[in-house]
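Since the structure comes first, as structure tokens, the remarks are kept for the end.
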Amino acid sequence: MHQDFQEDEHEYPDIRRNPLHEVTMTSYILGILLGIFVGLFPQIRFKNFNLFIIALSLFHFLEYYITAKYNPLKVHSESFLLNNGKSYMAAHSFAILECLVESFLFPDLKIFSYSLATKLCTVLGCLLVILGQYTRTIAMHTAGHSFSHIVKTKKESDHVLVKTGVYSWSRHPSYLGFFWWAIGTQLLLLNPLSLVIFIFVLWKFFSDRIRVEEKYLIEFFSAEYIEYKNKVGVGIPFI
């Protein structure tokens, strides 16, 4: 048994980068948050906010879980992406603030049954959140060891060009999934201001990030990536 562990130890995450107390507490808090808003679902008038918190909790949990399961050598306590930069925190804080202010000033406008528009936005938001999460999760699973939360400037030994599964119809499916997931959350919250801001900021962010990342991917894989790029789009409009 000890010999088997030694043979497979390269597949296990580095415990020094995964303090168990941090991972355990983060998972516990996300689970509590999800449980609270599932439990409050029948009691809160604006149920869309509950759905948003549930989706947000699941997103951050799955970021760590999928990385740990399918890319264990790269997992670390920051893989939850809770510390995803000041811009990320500011965007969600603004969205929640807008939702709460509008719920106080115009409570009826935040109700699913208020109008056909609120019903359509809610249903479309739910669909985008589900499809976006599914696309990102499957992308991380499919890429396996080749997936990274940060742009790689040097080619690693286990980095291969993945062109199968979701990568056969989008060359950046994890970005595609997050783009539509995030837009879906703002439709779900019925946030007109945040919806416009999210679309603009996310489009600019992914446009710049993909341009930088693909410069390195061309260095790593040369003509193979250029051919792949010419055949497969991204899926985010105008990128």
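Using N, Cα and C of the backbone, Cβ positions are placed for all residues, glycine too.
The following features are taken from Swiss-Prot:
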- GLY31 to Glu: Abolishes function (MUTAGEN)
- LEU81 to Phe: Abolishes function (MUTAGEN)
- GLY132 to Arg: Abolishes function (MUTAGEN)
- HIS159, VAL160, LEU161, VAL162, TYR167, HIS172, PRO173, SER174, TYR175, GLU213: S-adenosyl-L-methionine binding site (BINDING)
- ARG209: substrate binding site (BINDING)
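Here the features listed in Swiss-Prot are placed on the structure.
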residue : record                               : DSSP class
GLY31   : mutagenesis position                 : helix
LEU81   : mutagenesis position                 : coil
GLY132  : mutagenesis position                 : helix
HIS159  : S-adenosyl-L-methionine binding site : coil
TYR167  : S-adenosyl-L-methionine binding site : helix
PRO173  : S-adenosyl-L-methionine binding site : helix
ARG209  : substrate binding site               : helix
Same chain only, sequence gap of 6 or more: which residues have a CB within under 8 Å of the CB of PRO173 (S-adenosyl-L-methionine binding site)? THR135, ARG136, ILE138, ALA139, THR142, VAL166, TYR167, GLY235
By a simple count of other Cβ atoms within 10 Å, which of TYR167, TYR175, the binding-site residues in the record, is least packed? TYR167
Which of LEU81, LEU161 (the recorded positions) has the most other Cβ atoms within 10 Å? LEU81
Under 8 Å by Cβ from GLY132 (mutagenesis position), same chain, sequence gap 6 or more: LEU176, GLY177, PHE178, PHE179, TRP180, TRP181, ALA182, ILE183, GLY184
What's the number of neighbouring CB atoms sitting within 10 A of the CB on GLY31 (mutagenesis position)? 12
For TYR175 (S-adenosyl-L-methionine binding site), the closest of the recorded positions by C-alpha position, picking from GLY31, LEU81, ARG209, is ARG209
Taking every protein chain in this structure into account, which of the binding-site residues HIS159, ARG209 has the most other Cβ atoms within 10 Å of its Cβ? HIS159
Please tell me which one of the recorded positions listed here (GLY31, LEU81, ARG209) sits closest to LEU161 (S-adenosyl-L-methionine binding site), measuring Cα to Cα? ARG209
Taking only the CA atoms, the spacing between ARG209 (substrate binding site) and GLY31 (mutagenesis position), expressed in whole angstrom, is 31
To the nearest whole angstrom, state the Cα distance for the pair GLY31 (mutagenesis position) and LEU81 (mutagenesis position). 16
